[in-house]
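A short write-up of the structure that comes next.
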Amino acid sequence: MGKEKTHINIVVIGHVDSGKSTTTGHLIYKCGGIDKRTIEKFEKEAAEMGKGSFKYAWVLDKLKAERERGITIDISLWKFETSKYYVTIIDAPGHRDFIKNMITGTSQADCAVLIVAAGVGEFEAGISKNGQTREHALLAYTLGVKQLIVGVNKMDSTEPPYSQKRYEEIVKEVSTYIKKIGYNPDTVAFVPISGWNGDNMLEPSANMPWFKGWKVTRKDGNASGTTLLEALDCILPPTRPTDKPLRLPLQDVYKIGGIGTVPVGRVETGVLKPGMVVTFAPVNVTTEVKSVEMHHEALSEALPGDNVGFNVKNVSVKDVRRGNVAGDSKNDPPMEAAGFTAQVIILNHPGQISAGYAPVLDCHTAHIACKFAELKEKIDRRSGKKLEDGPKFLKSGDAAIVDMVPGKPMCVESFSDYPPLGRFAVRDMRQTVAVGVIKAVDKKAAGAGKVTKSAQKAQKAK
């Protein structure tokens, strides 16, 4: 078997008809976790429904439908392999909650794959149409997804087919606008593909002899290749933040007979070990971790990315809840935020937002109403330069620095210290109206909280 491949996460973005599903479906279909039987079943259904041209989007539609219905399908279906990596597609924007997911992200994407359609008139539509394409790329960048690959799709439907001129025109245009957002085009692989026919997906295409391959220049090592799969293989591997202090936002807290209280969540930074004394914020409860489990197996340590359950002593289910954050009591323990300063981008709000606006924030696993206490400055959303001091209101498209105050105790961190706890979605009217990253947190000095007997004992023993 040799060494296990590194796991990486990608997010696929682009306009609604750019062919994201077909392209993604193709990769999953050819390199992925879908077994022969499932594919044959899909093909048979497709034929019966007269969707003989089934190909790949159908695979994805089936998976999506199951995901939407809340059937937890085998997540391996959303995985595929390159020669170096196991790749998981953490989301594709067809989903209703795409933006929210991307922010409260069950996980951070290591790379975004932007699909643009080269077809006549299609590219223009995707880029202008209140530019979903721009919106997604801007979001990816704002939320810290610094690596980008661009797939110029549907090369088979250009005029004439596989037109070099059309491809070059698109590369030029896309380079210009990703540069405005903050990406450096030299570090981005551009690949002309057809997700439908398979051109340059896994094998170099015979239809584009003019394409001499993609090249990227970056300080961590240059790379070149021809296909989309090779470009994915050249993503720089993520550095998982094991050296930071522990932060583990709770997803749930269970009471398990014979064991006791078991909080469950994903380690975002740091390491969780049995015997550690942890503090939960904002409730300010400190206790000892008796054991740590993943998939019903005891672990000697849990690392960033691991979804774990851990048993804590002398803590009742009433003491801690979803949205609380666990950390090491001796190493920068998490604290309640009295307030925080954030940079927000208003995405779609029908009216005007002024000081006093109090929507719900989704930040890590917390879901809490927060007040826009003060609109400090309006800024250029790309460069971050100040445009105006103390604006009276904000509307769609604006970016601003805002002071926020949570309506109930909550624990958040600055994006630069703990990225997963420093980005949030602003929800109102059943949609994401804004996104933000936290610049600074005003932490509440914790009074004497509850320290359990086992924690006192563990601390004495040390």
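In case you wondered, yes, glycine gets a Cβ from its N, Cα and C as well.
Other Cβ atoms within 10 Å of the Cβ of K20 (GTP binding site), summed over all protein chains shown, number 26. Swiss-Prot lists 14-21, 153-156, 194-196 with the feature GTP binding site.
Mean pLDDT for the domain 'tr-type G' (5-242) in the predicted structure: 79. According to Swiss-Prot, the domain 'tr-type G' annotation covers 5-242.
According to Swiss-Prot, the mutagenesis experiment K36 to R carries this note: No effect on methylation by EEF1AKMT2. Abolishes EEF1AKMT4-mediated methylation.
As a published mutagenesis entry, K55 to R appears in Swiss-Prot alongside the note: No effect on methylation by EEF1AKMT2. Abolishes methylation by METTL13.
According to Swiss-Prot, the mutagenesis experiment K79 to R carries the annotation: No effect on methylation by EEF1AKMT2. Using a 10 Å radius centred on the Cβ of K79 (mutagenesis position) and all shown protein chains, the other Cβ atoms total 18.
Under mutagenesis, Swiss-Prot gives K165 to A with this note: Abolishes methylation by EEF1AKMT3. Just so you know, the Cβ of K165 (mutagenesis position) picks up 11 other Cβ atoms within 10 Å once every protein chain is counted. Annotation note: K165 (mutagenesis position) sits in a helical segment as assigned by DSSP.
Record note (Swiss-Prot), mutagenesis K165 to R: No effect on methylation by EEF1AKMT2. The unchanged residue is displayed.
Under its mutagenesis annotations, Swiss-Prot gives K318 to R the following note: Abolishes methylation by EEF1AKMT2. Within the same chain, no residue at least 6 positions away in sequence has its Cβ under 8 Å from that of K318 (mutagenesis position).
One mutagenesis experiment catalogued in Swiss-Prot, K385 to R, is accompanied by this note: Impaired ubiquitination in response to ribosome stalling caused by ternatin-4. In the three-state DSSP scheme, K385 (mutagenesis position) is classed as coil. All protein chains included, K385 (mutagenesis position) registers 9 other Cβ atoms within 10 Å of its own Cβ.
According to DSSP, A399 (mutagenesis position) is assigned to a strand segment. Here Swiss-Prot notes a mutagenesis experiment, A399 to V, with the remark: Resistant to inhibition by plitidepsin and ternatin-4. No effect on SARS-CoV-2 proteins translation.
In the three-state DSSP classification, T432 (mutagenesis position) falls within a strand. What Swiss-Prot notes for the published mutagenesis of T432 to A is this: Abolishes phosphorylation by PASK.
The Cβ of A399 has fewer other Cβ atoms within 10 Å than any other of the recorded positions M155, A399. Rounded to the nearest whole angstrom, the C-alpha distance between K385 (mutagenesis position) and G14 (GTP binding site) is 27.
Between the CA atoms of N153 (GTP binding site) and K165 (mutagenesis position) there is a gap of 14 Å. Note: the CA-CA distance between T432 (mutagenesis position) and G14 (GTP binding site) rounds to 18 Å.
Other Cβ atoms within 10 Å of the Cβ of N153 (GTP binding site) number 29 in total over all chains.
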